[in-house]
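Novice: Next up is a structure, given as structure tokens.
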Amino acid sequence: MSIIKEFREFAMRGNVVDLAVGVIIGAAFGKIVSSLVADIIMPPLGLLIGGIDFKQFAVTLRDAQGDIPAVVMHYGVFIQNVFDFLIVAFAIFMAIKLINKLNRKKEEPAAAPAPTKEEVLLTEIRDLLKEQNNRS
């Protein structure tokens, strides 16, 4: 079997394709969440606490000196990334919770199957034998 044929079979297996689709959708979802946090959530939050833009929060550890740029710790960007993470984690939690709920409904035990003719006959024979033993 040629390597190309083996690779094609490997790549077309359900799990690999599902994983690839999940990664692509996850990357797109991450961009949406980042935009939600940066463009929708953080501006009103900054306005509520005095018109502050979280991206601007930073601490300068060392000022620029000539050609050497300043060393700056941008903790505002970190705060925004924490919000991104929390929203993504909550969205994934809710999706998993919904999936588990749907799976639980599927897993509810089905009604016991009707007994076969043989089982019915054997049950009747057993009951008759019990009656005979009780009479004796």
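Backbone N, Cα and C atoms are what each Cβ position is placed from, and that goes for glycine too.
Sequence unchanged from the original; the noted substitutions are absent.
Heads up, here are the entries from Swiss-Prot:
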type	residues	note
MUTAGEN	Ile49 to Phe or Tyr	Decreases the duration of the open state of the channel and decreases mechanosensitivity
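Give me the local environment of each listed feature.
Specialist: According to its DSSP assignment, Ile49 (mutagenesis position) is coil. Ile49 (mutagenesis position) counts 9 other C-beta atoms within 10 Å of its own C-beta, drawing on all protein chains shown.
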